[in-house]
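Have a look at the structure below before the remarks.
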Amino acid sequence: MDTRSGSQCSVTPEAILNNEKLVLPPRISRVNGWSLPLHYFQVVTWAVFVGLSSATFGIFIPFLPHAWKYIAYVVTGGIFSFHLVVHLIASCIDPADSNVRLMKNYSQPMPLFDRSKHAHVIQNQFCHLCKVTVNKKTKHCISCNKCVSGFDHHCKWINNCVGSRNYWFFFSTVASATAGMLCLIAILLYVLVQYLVNPGVLRTDPRYEDVKNMNTWLLFLPLFPVQVQTLIVVIIGMLVLLLDFLGLVHLGQLLIFHIYLKAKKMTTFEYLINNRKEESSKHQAVRKDPYVQMDKGVLQQGAGALGSSAQGVKAKSSLLIHKHLCHFCTSVNQDGDSTAREGDEDPCPSALGAKARNSRLICRRLCQFSTRVHPDGGSMAQEADDAPSISTLGLQQETTEPMKTDSAESED
């Protein structure tokens with residue numbers, strides 16, 4: 001069932017993807033749960049019902065003492081019979097809208113929905129496929145390809161849509177199945193405990209007088225007695241108990257869920273739509289959250305700062321060497337100039353003047369070399385000073401984290 005949000009449309013009978021397979025709606029609208037094709041969930045349901053009924057009334061209830069045996073037949077038989085009736089009614093009822101049932105010919109094929117002509121299947125309470133006016137809570141089911149009044153959901157276990165016409169029969173089916181599972185578990189546990197404590201209590205039927213072996217048991221009493229060994233009874237009991245427990249868990253959850261829906265005055269369809277809207281709003285809120293964007297910006301800034309910090313360290317080192325060289329050369333030049341002036345007064349000026357000129361020449365070449373190695377040392381050093389350090393990034397992140405926590409608490 002393809003559900004779509006909207007006030008007038010729930011399901012569009014178009015080709016949809018289900019488990020990566022293209023699923024087309026049936027061309028002929030389905031009348032009820034017995035319309036072909038039958039769903040394999042429906043077949044499994046009836047097979048389990050027949051199997052559990054046979055095991056309950058044919059194997060385990062005959063093990064009970066006479067006083068408990070007749071009570072179990074009445075109580076368990078009443079629950080199973082009630083379940084059978086409501087299950088059949090829920091499957092046989094046509095849950096379609098009243099106008100659909102009056103005006104629709106189920107033998108005629110349904111047209112395919114053309115979205116280029118209409119945005120939704122149902123618009124202004126008119127179905128463009130069924131060609132009838134429907135109620136406000138009517139939805140068009142893709143599995144049945146018809147409008148269902150008071151649409152709740154399409155149940156694969158009864159192979160029919162659940163709407164306002166058959167909802168309470170469906171609810172009674174789930175409730176009676178849960179009650180029957182509980183009765184069967186109680187009977188199985190009693191038989192198991194008595195077999196471990198006092199097996200003779202389970203052999204009260206008069207036909208056991210002819211059975212001498214204590215490991216031989218009679219099944220399907222009193223109509224068709226069949227002698228089997230203890231191992232066979234234990235295997236059947238464990239399988240039935242496991243199947244009963246799994247069914248009870250599934251049916252119990254389903255029953256509690258529908259009790260919750262009735263308390264909230266909602267349908268299954270409305271519950272699913274509301275959940276989808278809440279999830280969509282949460283995703284949009286996360287995308288628009290400024291604190292999430294701030295955290296991403298801080299991380300990006302931190303990654304850039306690490307690179308710029310490394311460049312800044314190199315720039316500062318080269319600039320420091322450049323400054324020391326120039327300072328050294330300046331001091332040497334000054335010493336050289338003074339030495340040269342003293343050399344003019346010295347009786348041997350030629351030797352001292354030559355040394356001064358050589359010193360100045362060496363210093364000039366060193367300064368030129370350092371300038372070529374790092375011509376933009378000043379600008380890179382300034383960039384390194386302006387780049388945020390690791391401690392600064394940590395302070396920014398610690399500052400933003402409490403703000404994000406407060407925002408999350410306010411949203412909750």
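Cβ atoms here come from the backbone N, Cα and C positions, even for glycine.
Swiss-Prot lists 125-175 with the feature domain 'DHHC'.
Around CYS155 (mutagenesis position), the same-chain residues six or more apart in sequence whose CB sits under 8 Å from its CB are CYS161, VAL162, PHE170, listed in sequence order. The secondary structure of CYS155 (mutagenesis position), as reduced to three states from DSSP, is extended strand. Looking at Swiss-Prot, you'll find the mutagenesis CYS155 to Ser noted as follows: No effect on the regulation of STING1-mediated innate immune response.
Under the heading active site, S-palmitoyl cysteine intermediate, Swiss-Prot lists CYS155.
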When the pLDDT values for the domain 'DHHC' (125-175) are averaged, what is the result?
95
